[in-house]
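Noted in Swiss-Prot for the protein shown:
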- 18-139: nucleoside 3',5'-cyclic phosphate binding site (BINDING)
- ASP70 to Ala: Almost no change in DNA-binding, but decrease in c-di-GMP-binding (MUTAGEN)
- GLU99 to Ala: Decrease in DNA-binding (MUTAGEN)
- ARG150 to Ala: Decrease in DNA-binding (MUTAGEN)
- ARG154 to Ala: Almost no change in DNA-binding, but decrease in c-di-GMP-binding (MUTAGEN)
- 158-230: domain 'HTH crp-type' (DOMAIN)
- ASP162 to Ala: Decrease in DNA-binding (MUTAGEN)
- ARG166 to Ala: Almost no change in DNA-binding, but decrease in c-di-GMP-binding (MUTAGEN)
Amino acid sequence: MSLGNTTVVTTTVRNATPSLTLDAGTIERFLAHSHRRRYPTRTDVFRPGDPAGTLYYVISGSVSIIAEEDDDRELVLGYFGSGEFVGEMGLFIESDTREVILRTRTQCELAEISYERLQQLFQTSLSPDAPRILYAIGVQLSKRLLDTTRKASRLAFLDVTDRIVRTLHDLSKEPEAMSHPQGTQLRVSRQELARLVGCSREMAGRVLKKLQADGLLHARGKTVVLYGTR
């Protein structure tokens, strides 16, 4: 379909990421002991300096983990969706306060349980499920370490254009990405893209214009169609 001023796009949402290595029964038993809470879009669930004593599990929606500098600049460290744990480091490394921001990207439902309570349950009613839950958390930690290593390498060795191209391709694999007749449709603002790659909003906008002129994508507002990624 045309990408002009009157574009109408028929889209289908990609399948959500399945809960890593956890079966439905294990999830249900874990959730039975957790407090479920709903959060609006763009809500900070916790910020640096907040007490660190809770494990979160994303039931629905999408969240971002963000590092914040003293001058209020932000760098997005990762996006996490349904079936993923957040704040899991506290199960293994004792820390009194949070060091990053957990912010909702969409309306979310999160399950929350204190580390102390979960450790007690691992010795009692959740004892049979403890190996599976801990293994799932280990898988997620390993994946996030690989993602962080890749992001650090990009910051060190790639220019802004290459970082943005690779980040857009990463976003095309996220559950929120939608199929499009010419590739993949993403919803990401210049500000969000800048936070993902570590540059200014203005620089992100200039790079998108260049990539559009080169025929690699079409960008309008917060909508980006990345060509050739179906």
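Each Cβ is built from the backbone N, Cα and C atoms, and glycine gets one as well.
All features noted in Swiss-Prot, drawn onto the structure.
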residue : record                                         : contacts (Cβ under 8 Å, 6+ apart)
SER34   : nucleoside 3',5'-cyclic phosphate binding site : TYR57, ALA111, GLU112, ILE113
ASP50   : nucleoside 3',5'-cyclic phosphate binding site : THR97, ARG98
ILE66   : nucleoside 3',5'-cyclic phosphate binding site : GLU74, LEU75, VAL76, LEU77, VAL100, ILE101, LEU102, ARG103, ARG195
ASP70   : mutagenesis position                           : none
GLU99   : mutagenesis position                           : PRO48, ALA67
SER114  : nucleoside 3',5'-cyclic phosphate binding site : GLY53, THR54, LEU55
ARG150  : mutagenesis position                           : none
ASP162  : mutagenesis position                           : ARG154
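Counting only the Cα atoms, the space from ARG166 (mutagenesis position) to ALA130 (nucleoside 3',5'-cyclic phosphate binding site) is about 37 angstrom. Within its own chain, ALA130 (nucleoside 3',5'-cyclic phosphate binding site) has PHE122 as residues 6 or more apart in sequence whose C-beta sits under 8 angstroms from its own.
Counting every protein chain shown, 18 other Cβ atoms lie within 10 Å of the Cβ of ARG154 (mutagenesis position). Neighbours of ARG166 (mutagenesis position), defined as other CB atoms within 10 A of its CB across all chains, total 15. Residue counts for the domain 'HTH crp-type' (158-230) under DSSP, split into helix (H, G, I), strand (E, B) and coil, are 33 helix, 17 strand, 23 coil. Predicted-model confidence for the domain 'HTH crp-type' (158-230) is 92, expressed as mean pLDDT. DSSP classifies ILE66 (nucleoside 3',5'-cyclic phosphate binding site) as strand under the three-state reduction.
According to DSSP, SER114 (nucleoside 3',5'-cyclic phosphate binding site) is assigned to a strand segment.
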